[in-house]
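Student: Annotation comment: Swiss-Prot describes H93, C148, H153, M158 as Cu(2+) binding site. According to Swiss-Prot, the mutagenesis experiment H27 to S carries this note: Does not affect activity; when associated with A-29; S-33; S-37 and S-39. Here Swiss-Prot describes H29 to A as a published mutagenesis experiment; the accompanying note says: Does not affect activity; when associated with S-27; S-33; S-37 and S-39. While the structure shown retains the original residue, Swiss-Prot records the mutagenesis experiment H33 to S with this note: Does not affect activity; when associated with S-27; A-29; S-37 and S-39. Among the sequence features in Swiss-Prot, the mutagenesis site H37 to S is noted as follows: Does not affect activity; when associated with S-27; A-29; S-33 and S-39. Under its mutagenesis annotations, Swiss-Prot gives H39 to S the following note: Does not affect activity; when associated with S-27; A-29; S-33 and S-37. Quoted from Swiss-Prot, the note attached to the mutagenesis of H106 to S states: Loss of activity, cannot restore copper tolerance in a deletion mutant; when associated with S-118. The annotation that Swiss-Prot gives for the mutagenesis experiment M110 to S reads: Loss of activity, cannot restore copper tolerance in a deletion mutant; when associated with S-113 and S-116. Looking at Swiss-Prot, you'll find the mutagenesis M113 to S noted as follows: Loss of activity, cannot restore copper tolerance in a deletion mutant; when associated with S-110 and S-116. Record note (Swiss-Prot) on the mutagenesis of M116 to S: Loss of activity, cannot restore copper tolerance in a deletion mutant; when associated with S-110 and S-113. According to Swiss-Prot, the mutagenesis experiment H118 to S carries the annotation: Loss of activity, cannot restore copper tolerance in a deletion mutant; when associated with S-106. C148 to S appears in Swiss-Prot as a mutagenesis experiment; the accompanying note says: Loss of activity, cannot restore copper tolerance in a deletion mutant.
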Amino acid sequence: MKNRILRPALLCVAALFATTAQADAGHDHGSAHAGAHAHDADTPYGRPGDAAKAQRTVRVVMSDTMRFDPATITVRRGETVRFVAANGGRIEHEFVLGTTASLKAHAQEMRAMPDMQHADPGAVRVAAGASGEIVWQFTKAGSFEFACLIPGHFEAGMVGKVVVR
């Protein structure tokens, strides 16, 4: 009798945990960013680039003063750039490409889920003293941004600009 009740109860609990884990597995960026950060799709600011076709490397240093160096980067339309995001600070930082609107929306999402991990070719989270890399092809002219979206960093002004000519 005990087994007839215990076994279905355990199966229900196991199914609940599996469903919760499955639902959480895709939360890397949440629904607000699914279209803006599709892995191989064009975005308003370009698309993931092929590392073998990178025309240059731009090193961007992230600091605990909540700044990027350089703060403005100019690229040519069609250019594929390898960004090396170097964390010169003692705390974790991010380098996330986007539009002003997408970065603001993502920053709000990050405040709700600060431990969110990025599964996005236009974003990299970098531990203190480490470096990360993004390869991006800028397909459209315009002015775009990069930012650190860890809660408090974006709000403190950790935003840079990419000008595509």
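Using the three backbone atoms N, Cα and C, a Cβ is placed for every residue, glycine included.
Keep in mind that this structure shows the original residues, not the substituted ones.
Provide an account of the burial state, proximal residues and distances for the features listed.
Tutor: In sequence order, M62, M66, F68, H93, E94, F95, V96, F154, M158, V159 are the residues near C148 (mutagenesis position), counting only same-chain partners six or more apart with C-beta under 8 A.
If you draw a 10 Å sphere around the CB of H106 (mutagenesis position), it holds 26 other CB atoms from the protein chains shown.
M110 (mutagenesis position): 23 other CB atoms within 10 A of its CB, across all protein chains. In the three-state DSSP reading, M110 (mutagenesis position) counts as helix.
Take the CB of M113 (mutagenesis position) and look out to 10 A: across all protein chains shown you find 13 other CB atoms.
In the three-state DSSP reading, C148 (mutagenesis position) counts as coil.
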Student: Including all protein chains shown, what's the count of other C-beta atoms within 10 A of the C-beta of H153 (Cu(2+) binding site)?
Tutor: 21
Student: Write out, in the order they occur in the sequence, the residues of the chain not among H93, C148, H153, M158 that have a C-beta within 8 Å of the mean position of the C-beta atoms of the recorded Cu(2+) site.
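Tutor: In sequence order, the nearby non-listed residues are M62, M66, E94, A147, L149, I150, F154, A156.
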Student: If you count Cβ atoms within 10 Å of the Cβ of H93 (Cu(2+) binding site), leaving out that atom itself, what do you get?
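Tutor: That number is 27.
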Student: Quick one: pull the CA-CA distance for H106 (mutagenesis position) versus M113 (mutagenesis position), whole Å only.
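Tutor: Roughly 10 Å, rounded to the nearest whole number.
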Student: Restricting the comparison to the mutagenesis positions M110, M113, M116, which residue's C-alpha is spatially nearest the C-alpha of H153 (Cu(2+) binding site)?
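Tutor: Comparing Cα positions, the candidate nearest H153 (Cu(2+) binding site) turns out to be M110.
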Student: List nothing but the one residue from M116, M158 whose Cβ has the fewest other Cβ atoms within 10 Å; the candidates are the recorded positions.
Tutor: M116
